[in-house]
Every structure is written in structure tokens, then in C-alpha cells.
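Q: Here's the feature list from Swiss-Prot:
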BINDING   G31, H32, E53, N61, M62, T66, I68, V197, G354, G357, K359  FAD binding site
MUTAGEN   K172 to R  Retains 58% of wild-type activity
MUTAGEN   K172 to D  Retains 32% of wild-type activity
MUTAGEN   K172 to A  Retains 39% of wild-type activity
MUTAGEN   H270 to A  10-fold decrease in catalytic efficiency
MUTAGEN   Y272 to A  13000-fold decrease in catalytic efficiency
MUTAGEN   Y272 to F  130-fold decrease in catalytic efficiency
MUTAGEN   K359 to R  Retains 0.07% of wild-type activity. Shows higher apparent KM for sarcosine
MUTAGEN   K359 to A or D  Loss of activity
Amino acid sequence: MADLLPEHPEFLWNNPEPKKSYDVVIVGGGGHGLATAYYLAKNHGITNVAVLEKGWLAGGNMARNTTIIRSNYLWDESAGIYEKSLKLWEELPEELEYDFLFSQRGVLNLAHTLGDVRESIRRVEANKFNGVDAEWLTPEQVKEVCPIINTGDNIRYPVMGATYQPRAGIAKHDHVAWAFARKANEMGVDIIQNCEVTGFLKDGEKVTGVKTTRGTILAGKVALAGAGHSSVLAELAGFELPIQSHPLQALVSELFEPVHPTVVMSNHIHVYVSQAHKGELVMGAGIDSYNGYGQRGAFHVIEEQMAAAVELFPIFARAHVLRTWGGIVDTTMDASPIISKTPIQNLYVNCGWGTGGFKGTPGAGYTLAHTIAHDEPHKLNAPFALERFETGHLIDEHGAAAVAH
């Protein structure tokens, strides 16, 4: 009977019982955890791996992000890992043998003040220096790329230009998770859902396994990829992470015919908008200012987001909001991720991505897998070590996202 059914996500991977031990246990079954498992198997031949997810596969931030993919970051370190990630995105549909609707429709980052203009042009030149495709567009050119933007001078924050990355775009987030899960499963990785980590087994300052709601699992190495709950996991392991967790809201509209050809982001007024493949408008804004782990936020953030969006896109004035939701973003003091070894031997961490987690999915998995396999960081994630908060070698990317950190 199963052979007669159409392909469905629940049939793309097995749901085994946990084994007593694994070479590597990855905590967190979202995009980063699944990508790490895939690259451990593909690049390093390590297949005795378990991915533990406390709920359903990719049901956390992977299911709640706004799917934007880009690499136009200012600093060399950020450009390096995000550009590597974008190049991996371009290869993955064929490599994973799964169409996750990767659409390179370009991303516009709007400038509304002279300060924005200067900073944007600086970022374009830095991108070019790092081999990242980037252009500076005048308001007239912005209108050509996205005709529905209001580029008039009669709005609060007139559009004075924009940076443009043509290779950037969006992808279907749940399909991305399914693609990684299926391929990792084919290589021998165990994907274990409804298995929450409640503690760690240690021999002195060395991790030897995890305690879970489905029993104790021994492990040669353990990697934390739990996004917003990373600080909770680190505390269970006996060390602290310099991150804070905030709610981040997003929303979608009802379905429309294709009207929005690209992705538009505005750091100044904190709104970003794209149109999904089915036709709904997908919007995000700034984080809620309070700390918390609730996957919901305050209504005033949505109100301010709507006001900004309607001013930039008058055509949206009569659109109806279909639903809103929230995710949990883990932010560092320099708005850059942590992909690193930890004070606990054989315990590794990937966290602090803030609002950039989805776009960094392949790059995070690629570099974390290397770090686990060799017990040394890849050159791309070496700058994102935990020790940078002691040495002061920070990578300040607060201006890189269209949200308030």
C-alpha cells in the first residue's frame, strides 16, 4: 500500500530508535543540524551520527524564518562564510537531488539617508573586493528592478538608492530541511525526533554523551545546533555563551498573482518583503526588545512593520494579513555567529546567528562538520570562535540585517 502513496515528507527518512552510542551526536534537528550531519557523512565519511530533535524535524526556526539568502556582508570574515554558503546553495539542488525552489531573484537593500548611502556604497565596494556580486543602484534603477516600490519624495523615508545582489534570493525552507534529512539518512545518519536533551554525560571536562527523554546516549563528540536554546544547552553542559535570545516575528498575506519580482530590505525602517512561490507576501521586521523563548511577540511590532511596508509599497494597502508567528533568535554582542570548540573537550557549538541563520545553513553545516571531524576550525569559521569575546577580535555586523538587533 505504501508503494502506491505519493512522496510525503514523513517517508523521506527513517525514524529509528536511538542506539546506545554514536561517534557524533548533533543536538538540534533544524537546517544547521541536518546540514552538519550531511557534510560529516559526505565530506568526512563519518556516518555513525545521530541528529536529535526535541520536537518534529525542522519545527523550530527552520519552519519560521523568511527564507532570504544573500552574502553581501561588510567584513571579510562574514563575506567569506556567507559567500561560501551561497555557492553551496547554488550546487545543492542537484547535489541533494531535491528541488527546494531556490530562486535567485536578487536582493535590494534600500538607503533612505545620506548616512545610509555612504554606508551602502562602502559595503558595495567591500563586497566587490571580496568577490561578492554587488551593485549600487540609483532610485530610478531601483524602480526598474522593482516597479512597485514607491520611490517618490513624498514619504517619510525617501528611497535614495539601494545595494543590489543579483545572485541572492529565496528558497523553500521546509523543502531544504527535507532534502538534507533525506540525503543524510541515505548515508546512514539516524534522525531521531521527539528526543529532547536534558543533560550531558561528562568525564571531568570531557563530554561522553547526552541524557535525553528517550534515554542516555553515549557519544564520542557532541555538537550543539539548537539556535535560540543554545544558551540553555550550554548551561546544562557547564559553561556560558555570550548570547541573548529574543522573539522575532514574521507574517504572510493572502495569496496574490506575482507582483513582487525581488526581495526588498530596509535596515532604516526595519522591514523586509518578498513574495513566496505560492503568491503570499512574506514580511519580517525588528526583534522584540525583551528576552524570551516564546515563539510569539508584541502586536506593536507588527503594526510598525505594516506602516513601513505600506508606505514603501502602496500596492499592498488593501492586502490582508493571513497569519503571524514568531521564532527565537540568538544574538551575540557583535551580531555574528559562533562556530567553535568549547571549554568542554569534544563539545562543539554553532549558535548566535541572529537573523542570518537560514542563509548560512550550508556554510554552517560545512564548517561545523570540518571542526568536528578535525577538532580544529575550518579557515572560514576560525574567526567565529568563542574566544573572540575574550580577545576583542569582534566582527561587528550590526548593520548587515534589516532588523534591529
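Cβ from N, Cα, C; glycine included.
Keep in mind that what you see is a predicted model, and the values were worked out from it rather than measured.
Looking at the shown structure, what environment does each listed feature sit in?
A: Residue density at G354 (FAD binding site): 26 other Cβ atoms are found within 10 A of its Cβ, drawing on all protein chains shown.
Neighbours of K172 (mutagenesis position), defined as other CB atoms within 10 A of its CB across all chains, total 18.
When secondary structure is read from DSSP and collapsed to three states, K172 (mutagenesis position) falls in the coil class.
Under the three-state DSSP scheme, Y272 (mutagenesis position) falls in the strand class.
Y272 (mutagenesis position) counts 27 other C-beta atoms within 10 Å of its own C-beta, drawing on all protein chains shown.
Around K359 (mutagenesis position), the same-chain residues at least 6 positions away in sequence with a Cβ under 8 Å from its Cβ are I68, I69, R70, S71, Y82, S85, L86.
Mapped onto three states, the DSSP output places K359 (mutagenesis position) in coil.
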Q: If one measures from the C-alpha of H270 (mutagenesis position) to the C-alpha of K172 (mutagenesis position), what distance in angstrom results, rounded to a whole number?
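A: Per the Cα atoms, H270 (mutagenesis position) and K172 (mutagenesis position) stand 23 Å apart.
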Q: With every protein chain in view, what's the tally of Cβ atoms within 10 Å of the Cβ of E53 (FAD binding site), excluding that atom itself?
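A: Looking across every protein chain shown, the total is 25.
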